[in-house]
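Below: the structure, in structure tokens.
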Amino acid sequence: MGILALVTDAVSLPIDYDMPPLLEACRTVGITAEVCDWEDGTVDWSRFEAVVFRSPWTWAERQAEFLAFCERVSHVTRLITPMPLVRWALDKRYLADLAAHGVPVIPTTVVAPGSDALAAVRDFLAARPEAREFVVKPTDGCYSKDVQRYQRSLAEPASRHVARLLANGSHVILQPYVESVDRHGETDLTFFDGVYSHAIHKGAMLMPDGTVHVPTLDFRQARDADEDQRAVAAAALAASVAHLGLDLPLVCGRVDLVRGADGSPMVLEMELCEPSLNLTFSEDGALRFAQALAERLKP
């Protein structure tokens with residue numbers, strides 16, 4: 001078995017809480033793993049048996065550069081996350097694809113660069129008279145960067161936010177704010193090779209006053225997912241595999257769910273390329289991940 005590269009970056013590694021338990025689990029199952037910085041131009045990627053993206057989260061500021069990096073690396077070694085999945089999973093427009101496959105998702109409107117931001121926000125609110133609050137987010141962000149919660153009356157400030165994101169070349173998502181999040185938070189489910197492993201509860205990140213919390217460990221706690229949640233998350237992963245025409249289940253993935261007005265689970269978002277997997281909240285999660293990776297590394 002060759003060497004496995006665990007890809008991160010210098011900024012993100014200190015907040016990659018999964019890396020220490022994953023490295024230990026890799027040693028346990030006999031994987032030789034090295035932590036590598038995708039921004040380090042001196043790395044010889046051809047010497048690795050395979051590459052798995054763990055926390056290269058600076059991609060959000062340099063998406064085109066990151067995708068070009070992934071393409072280059074894919075020509076000299078094997079990406080555990082194949083390129084079609086990388087491109088698709090880093091753009092939250094995948095929510096429309098999930099919905100087309102019948103997966104329940106938060107109602108989502110996408111605004112394209114070149115659109116009139118104020119008109120887009122007003123049209124969205126007109127179509128959602130029940131939405132007392134709404135959320136603006138880029139389709140290509142992570143860690144709640146550039147995400148904001150707005151009162152319905154704040155269409156103009158929200159439109160300025162949308163305009164700024166559009167000017168940067170991002171598509172923008174508009175969604176009604178799901179009020180149950182304030183009471184119940186979200187449930188984030190982790191899967192390995194399509195099989196449920198564990199879940200956590202995460203408290204609300206977007207505050208009514210506009211404060212946006214960073215999802216540190218303080219906002220997370222272990223929580224088992226119920227059968228309805230597991231079924232929706234599994235359906236989302238199966239739809240992802242079907243949509244992309246992949247031959248294997250995803251080696252890892254996280255599906256974040258919230259409760260709709262009727263209490264049923266729906267997808268908030270997924271992390272399938274470089275997910276934080278909440279391994280510190282599961283006794284055996286890191287080992288299950290390492291075992292899934294070991295299966296992919298078999299000749």
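Even glycines carry a Cβ here, placed using N, Cα and C.
Copied over from Swiss-Prot, here are the features:
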ACT_SITE  R220  active site
ACT_SITE  R254  active site
ACT_SITE  E271  active site
BINDING   E269  Mg(2+) 2 binding site
MUTAGEN   W57 to A  Loss of enzyme activity
MUTAGEN   C142 to A  About 80% activity on D-OUS, 40% on D-homocysteine and beta-aminooxy-D-alanine
MUTAGEN   Y143 to A  About 15% activity on D-OUS, 5% on D-homocysteine and 30% on beta-aminooxy-D-alanine
MUTAGEN   K202 to A  Nearly complete loss of activity on all substrates
MUTAGEN   P215 to A  About 5% activity on D-OUS and beta-aminooxy-D-alanine, nearly complete loss of activity on D-homocysteine
MUTAGEN   R220 to A  Nearly complete loss of activity on D-OUS, about 5% activity on D-homocysteine and beta-aminooxy-D-alanine
MUTAGEN   R254 to A  Nearly complete loss of activity on all substrates
MUTAGEN   E271 to A or Q  Nearly complete loss of activity on all substrates
MUTAGEN   S276 to A  About 5% activity on D-OUS, 50% on D-homocysteine and 20% beta-aminooxy-D-alanine
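Features as recorded by Swiss-Prot, highlighted on the structure.
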residue : record                : contacts (Cβ under 8 Å, 6+ apart)
C142    : mutagenesis position  : W57, W59, A60, E271
K202    : mutagenesis position  : G185, E186, T187, D188, P215, F219, R220, D256
R254    : mutagenesis position  : D188, L189, T190, F191, M270, E271, L272, P275, S276, L277, N278
E269    : Mg(2+) 2 binding site : K92, L95, D256
- request: Please state whether DSSP places the residue listed as 'Mg(2+) 2 binding site' in a helix, a strand or coil.
  value: strand
- prompt: 10 Å Cβ neighbour count around R220 (mutagenesis position)?
  reply: 19
Cβ neighbours of S276 (mutagenesis position) where a neighbour is any other Cβ within 10 Å: 22
